[in-house]
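Here's the structure, in structure tokens; my notes come after.
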Amino acid sequence: MSKKPVALIILDGFALRDETYGNAVAQANKPNFDRYWNEYPHTTLKACGEAVGLPEGQMGNSEVGHLNIGAGRIVYQSLTRINIAIREGEFDRNETFLAAMNHVKQHGTSLHLFGLLSDGGVHSHIHHLYALLRLAAKEGVKRVYIHGFLDGRDVGPQTAPQYIKELQEKIKEYGVGEIATLSGRYYSMDRDKRWDRVEKAYRAMVYGEGPTYRDPLECIEDSYKHGIYDEFVLPSVIVREDGRPVATIQDNDAIIFYNFRPDRAIQISNTFTNEDFREFDRGPKHPKHLFFVCLTHFSETVKGYVAFKPTNLDNTIGEVLSQHGLRQLRIAETEKYPHVTFFMSGGREEKFPGEDRILINSPKVPTYDLKPEMSAYEVTDALLKEIEADKYDAIILNYANPDMVGHSGKLEPTIKAVEAVDECLGKVVDAILAKGGIAIITADHGNADEVLTPDGKPQTAHTTNPVPVIVTKKGIKLRDGGILGDLAPTMLDLLGLPQPKEMTGKSLIVK
């Protein structure tokens, strides 16, 4: 008996917008896509911003898109998750933060807040520091000290003064907090085992060692005079009139490290939390019985409390198909192979039982605008053989071209990329329909829909435009207002499988 496969076909970087100028999707000759769009139920999905777990207005990307598609739910990235917690009041109820604050109140000790002092949003966000200051004031914590790591990398190289001034205004507004040390991220956020750098930051915070200044802005001005900008500012100590440090980290203090990205937070965290630390001599005043809080899970090696614990993605589409004994195929060329495997499975490398994978090599060319068809024809040929062999109940396929060629910001090659994919799409969908199967044709984010700026310059970034979804089954109706997290529930619906509770997305098929 022949299988009737349900195929999820992802046209990477293929979104829709009305304006045709600079729009390779609109300008391409794509008879197959147009035929399916006209003949079958269709709608559009939001693939950016909070709909995929990113900050509102932020463009989607392939990793985030495939995570959301496979998970069948919104997968919140750390920055967004914390922003939402602040907005909805959950941040102020966080048990780990409250425990740290109770610890210092019970011991009559100090709370130290350290992290990257910018709104770059890559490693940290200064608004999270402000939320902690506000919470400390609300909880009646009196001694709150800030150890600011200066950025200059994810933001401009001489932006520290504006962040320090803004922080000083917040300190005044909340009536709590003092800046105790400043250090360029080169020292405090090293990740390359340059322990001499980390040691300088540590000794400033614990021993009050390093250049001293009465005023944080004076520290920055002095560095700038010597041609040393934010990222490289030497770990420096802010002192009172009598020359003593505003604060050093001592026994029974609490630390909240408000960076959310782990890689550059691990070394300095290990310096404070590891009993077996051997990288440099921490000296006689190394603080004991610290209550150390990481904003997110940094590493197994960091012995601290975690404020926002990782969310495990259980019951992704691949796992559910496997649990029901269905055979599934994941297929893509090199550029998007991790996306249909690792990211589609919620960050899991191993295959599920009953899952097969086909990797087609991407062409070896300097840039893909030189070969806009990439390996789409080879992917298609390999897939047509598998459809013919009647092996799979479910297929997940990615065509990389609209995204990878779209990144060139060149219109003509991107039009050719879309046309090549359309030709392949026609062959695959018609083969699936011939078997009595169903195709879900969609995309993960925009790109090829906007490859020129209004003044004709290359536009190489992703877009925030809606992506299409077509379900090649007549007699059904699709609802509007969907998100990428609704695709897995739709696929399960078409396969007649129950949706697990972890999948909070909803089938697009109107019942």
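Just so you know, the numbers here start at 1 and follow the chain as drawn.
Backbone N, Cα and C define each Cβ position, glycine as well.
For SER62 (mutagenesis position), the same-chain residues that are 6 or more apart in sequence and have a Cβ closer than 8 Å to its Cβ are ASP12, GLY13, LYS336, HIS339, PHE343, ASP403, ASP444, HIS445. Residues annotated as active site, phosphoserine intermediate in Swiss-Prot, with experimental evidence given as evidence: SER62.
Residues or ranges marked as Mn(2+) 2 binding site in Swiss-Prot: ASP12, SER62, ASP444, HIS445. According to DSSP, ASP444 (Mn(2+) 2 binding site) is assigned to coil rather than to any helix or strand.
Here Swiss-Prot flags HIS123, ARG153, ASP154, ARG185, ARG191, ARG261, PRO262, ASP263, ARG264, LYS336 as substrate binding site. Long-range C-beta contacts of ARG191 (substrate binding site), restricted to its own chain and to partners at least six residues apart, with a cutoff below 8 Å, comprise ASP263, ARG264, ILE266, GLN267.
What Swiss-Prot lists as Mn(2+) 1 binding site is ASP403, HIS407, HIS462.
ASP12 (mutagenesis position) carries neither a helix nor a strand DSSP state and counts as coil. Within 10 Å of the C-beta of ASP12 (mutagenesis position) we count 26 further C-beta atoms, all protein chains included. For the published mutagenesis ASP12 to Asn, Swiss-Prot gives the following note: Loss of mutase activity.
Experimental mutagenesis at this site is recorded by Swiss-Prot as SER62 to Ala, annotated: Loss of mutase activity. Secondary structure at SER62 (mutagenesis position), as computed by DSSP, is helix.
Among the sequence features in Swiss-Prot, the mutagenesis site HIS66 to Asn is noted as follows: Strong decrease in the mutase activity. The Cβ of HIS66 (mutagenesis position) lies under 8 Å from the Cβ of ILE10, HIS339, VAL340, PHE343, MET344, ASP444, each on the same chain and at least six residues away in sequence.
Over all protein chains present, the Cβ of HIS123 (mutagenesis position) has 23 other Cβ atoms lying within 10 Å. For the mutagenesis result HIS123 to Asn, the note given in Swiss-Prot is Strong decrease in the mutase activity.
Looking at Swiss-Prot, you'll find the mutagenesis ARG261 to Leu noted as follows: Loss of mutase activity. Taking Cβ-Cβ distances under 8 Å and a sequence separation of 6 or more, the neighbours of ARG261 (mutagenesis position) in its chain are SER78, VAL122, HIS123, SER124, THR296. Look at ARG261 (mutagenesis position): DSSP puts it in coil.
What Swiss-Prot says about the mutagenesis result for HIS445 to Asn is this: 5-fold decrease in the mutase activity.
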Extra residues within 8 Å (Cβ to Cβ centroid of ASP403, HIS407, HIS462), Mn(2+) 1: ASP12, GLY13, ASN61, SER62, PRO402, MET404, GLY406, HIS445, ASN447, ALA448, THR460, ALA461
Near-site residues: Mn(2+) 2, ref ASP12, SER62, ASP444, HIS445, CB cutoff 8 A to centroid: ILE10, GLY13, ALA47, GLY60, ASN61, GLY65, HIS66, LYS336, HIS339, ASP403, ALA443, ASN447, HIS462
Other CB atoms within 10 A, centred on ASP444 (Mn(2+) 2 binding site): 33
Distance [Cα-Cα, Å, rounded] between HIS462 (Mn(2+) 1 binding site) and PRO262 (substrate binding site): 25
Assigned conformation of ASP403 (Mn(2+) 1 binding site) - DSSP reduced to three states: helix
Fewest-neighbour residue among binding-site residues, criterion Cβ within 10 Å, set HIS407, HIS462: HIS407
HIS407 (Mn(2+) 1 binding site) and PRO262 (substrate binding site), Cα-Cα, nearest whole angstrom: 28
